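Here's the structure we're looking at; comments come further down.
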Amino acid sequence: MTLESIMACCLSEEAKEARRINDEIERQLRRDKRDARRELKLLLLGTGESGKSTFIKQMRIIHGSGYSDEDKRGFTKLVYQNIFTAMQAMIRAMDTLKIPYKYEHNKAHAQLVREVDVEKVSAFENPYVDAIKSLWNDPGIQECYDRRREYQLSDSTKYYLNDLDRVADPSYLPTQQDVLRVRVPTTGIIEYPFDLQSVIFRMVDVGGQRSERRKWIHCFENVTSIMFLVALSEYDQVLVESDNENRMEESKALFRTIITYPWFQNSSVILFLNKKDLLEEKIMYSHLVDYFPEYDGPQRDAQAAREFILKMFVDLNPDSDKIIYSHFTCATDTENIRFVFAAVKDTILQLNLKEYNLV
């Protein structure tokens, strides 16, 4: 074999290798492009305590790995802290609302619980268990609980305080429902990616309190869908940050802002009217018309109330071509969220994947 033919052979091998590398790069670029299409970004928005974090927990239960016993154990301290936080809020409100304790001994119990530094709570033992039990059974505290719209109290208060014996058991392990009910204000941004039908859904939860909202802005690129949560039960409540502003008015103002943002022009909007279970309870004694005088429907009618609230939000949409998809939800009810999210997923996939022939 001559030198020339050996060189030609080597060259063609090199050329082949170069072409192979080039083809591989092209293939990878095509793959990346396709994968980018297959990742859908869902932005969870809504005011503080509307249920966004609970919704993410449900995605982990329904479409992810769920919560192992070890994971659940990690919530034990938070459950204890939620109980102390709730009782302290009611003890403070007893003073503010000038409600007396029915039983004299509960004043000492209140003092004991009031002095606890909640951040440092890591156990739930006596004398605190008995003190909190005794306080919860005091008619004064029960009256204070009934007036909770006048101050800030977690929605999970009754759930935990009605189950103190179980939580106080030394072998207590939080249940899935306990995990769903734990309240930890979201600071910063939480992302939860999960895989469905070879499509990655990346759900992004941002803090709802006003101080957290300035951090949202960089989440707004390439958003497939806005999922906006409203707590139906907030029609008679005031804001954490400002006690003379109605929470639902704040939620409406935020929704109006979000749906008119120019960078959401191509994002679908899904409205979750959440906490429908709490609305059903509350509507029996707290009348919608007292807070929204334009309501002219029947009193004590949860169905009429929620339809009115839905219409209030849908009417904020200035673009008649843009459909707002809506669902009534209870974020702590796994079966309800499983059912609702199946419908939402179909909506999102149909709207966004038709053009890529992936459905």
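Backbone N, Cα and C atoms are what each Cβ position is placed from, and that goes for glycine too.
The GTP binding site annotation in Swiss-Prot covers S50, G51, K52, S53, T54, S156, L180, R181, R183, N274, K275, D277, A331, and the record cites a large-scale study or a structure entry as its basis. Counting every protein chain shown, 24 other Cβ atoms lie within 10 Å of the Cβ of L180 (GTP binding site).
Positions annotated as Mg(2+) binding site by Swiss-Prot: S53, T186. Mapped onto three states, the DSSP output places T186 (Mg(2+) binding site) in coil. With a 10 A radius on its CB, T186 (Mg(2+) binding site) counts 18 other CB atoms from all the protein chains.
Summarising the annotation, Swiss-Prot assigns domain 'G-alpha' to 38-359.
In Swiss-Prot, a published mutagenesis experiment is listed as C9 to S, annotated Abolishes palmitoylation.
Swiss-Prot lists C10 to S among its mutagenesis entries, and the accompanying note reads: Abolishes palmitoylation.
Mutagenesis annotation in Swiss-Prot: H218 to A, described as Reduced ability to activate phospholipase PLCB3; the structure shown retains the original residue.
Distance noted between the C-alpha atoms of T54 (GTP binding site) and T186 (Mg(2+) binding site) is 11 Å. Checking Cα-Cα distances from T186 (Mg(2+) binding site) against the binding-site residues (S50, K52, L180, K275) with a 10 Å cut-off leaves K52, in sequence order. For S53 (Mg(2+) binding site), applying a Cβ distance below 8 Å and a minimum sequence separation of six or more within one chain yields V184, T186, I190, D205.
In three-state terms derived from DSSP, T54 (GTP binding site) belongs to a helical segment. With a cut-off of 8 Å between CB atoms and residues at least 6 apart in sequence, the same chain places G51, D155, A231, L232, S233, E234, C330, A331 near K275 (GTP binding site), listed in sequence order.
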